[in-house]
Amino acid sequence: MAQPPPDVEGDDCLPAYRHLFCPDLLRDKVAFITGGGSGIGFRIAEIFMRHGCHTVIASRSLPRVLTAARKLAGATGRRCLPLSMDVRAPPAVMAAVDQALKEFGRIDILINCAAGNFLCPAGALSFNAFKTVMDIDTSGTFNVSRVLYEKFFRDHGGVIVNITATLGNRGQALQVHAGSAKAAVDAMTRHLAVEWGPQNIRVNSLAPGPISGTEGLRRLGGPQASLSTKVTASPLQRLGNKTEIAHSVLYLASPLASYVTGAVLVADGGAWLTFPNGVKGLPDFASFSAKL
């Protein structure tokens, strides 16, 4: 069984890195990464930069991406532009893309990684809470993709990788909001792959499973997630890590996947095949509510 690559829990760069791919795989490309200031998005930015790519990392929190950009540039020697941007606001997206194009003159890759999630029964989920997740995950993915298509990809081609989930593959308790949003993004991936393929634009999804060192796992799995029977009973019997997910995204974004479009690559150690759907846990959330 292949051993996972080394990773670190927090939003810090790897102390050492061994290239599994050619070090100049993305030499002088530019990647625009939403949600790039933390978690999976941060590690994607780092791995891309370790393969020669410059990055733009965008998040609502400017202090977060400023700190992240300093770490990333210091560890990799590549350029990283931090931008404050709310994916739900098309004017903010347009301004951010314009700034990125002014800085680099091009954008070759878009990684849609901004997302929101929490546990809540459907009957206790406020209308606004459901809408908020749909706005960030689904509308946000379309907004950034649409703006980049108009401003650069339509005339120059490009690659889009949408970070989704396996929640929509079957019914999952406490996740109607995130499952619906991510399933919609997977459908969007297929539609855009069909429409934009003739402009030399590839569009794919990457669906991670439970990943250590992420805010998502802390919210959904708790501090003992790695010891959960759900994890130990999954095919690979462990959590994934952020570097593994970044490697999968690197493949999809690179020339290695030049004939891959409209696909959903699941990188979850087979977890969705064996994880229970959470119905037995519903009584524990009987008095729970979410009113964002």
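Any Cβ shown, glycine's included, is placed from N, Cα and C.
Here the original residues are kept at every noted site.
Quick look at what Swiss-Prot lists:
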| type | residues | note |
| --- | --- | --- |
| BINDING | 35-40, 60-64, Asp86, Lys182, 208-214 | NADP(+) binding site |
| BINDING | Arg60, Arg88, Phe118, Ser126, Phe127, Asn128, Arg219 | substrate binding site |
| MUTAGEN | Asp86 to Ala | Reduces enzyme activity by 98% |
| MUTAGEN | Asp137 to Ala | Reduces enzyme activity by 97% |
| MUTAGEN | Asp186 to Ala | Reduces enzyme activity by about 95% |
| MUTAGEN | Asp268 to Ala | Reduces enzyme activity by 97% |
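Note: the Cα of Gly35 (NADP(+) binding site) and the Cα of Asp86 (mutagenesis position) are spaced 10 Å from each other. Within the same chain, residues at least 6 positions away in sequence whose Cβ sits under 8 Å from that of Lys182 (NADP(+) binding site) are Asp137, Thr164, Ala165, Leu167, Gly168, Ala207.
In this structure, the binding-site residues under consideration are Gly35, Pro63, Pro210, Gly213, and the one with the smallest number of other Cβ atoms within 10 Å of its Cβ is Pro63.
The number of other Cβ atoms within 10 Å of the Cβ belonging to Asp268 (mutagenesis position), over all protein chains shown, comes to 21. The two recorded residues Phe127 (substrate binding site) and Asp86 (mutagenesis position) have their Cα atoms spaced 20 Å from each other. Using a 10 Å Cα-Cα cut-off from Asp268 (mutagenesis position), the binding-site residues that qualify among Arg60, Pro63, Phe118, Asn128, Pro210, Arg219 are Pro210.
Around the Cβ of Arg88 (substrate binding site), 16 further Cβ atoms fall within 10 Å across all displayed protein chains. Rounded to a whole value, the Cα-Cα separation of Pro63 (NADP(+) binding site) and Asp86 (mutagenesis position) is 14 Å.
Taking only the Cα positions, the spacing between Gly213 (NADP(+) binding site) and Arg219 (substrate binding site) is 11 angstrom. Less than 8 angstroms from the CB of Asp186 (mutagenesis position) sit Asn162, Thr164, Gly168, Ser205, Ala207, Val264, each of them six or more residues away in the same chain. Largest Cα to Cα distance within the recorded substrate binders Arg60, Arg88, Phe118, Ser126, Phe127, Asn128, Arg219: about 23 Å as a whole number. The most densely surrounded of the binding-site residues Phe118, Phe127 is Phe118 (count of other Cβ atoms within 10 A of its Cβ).
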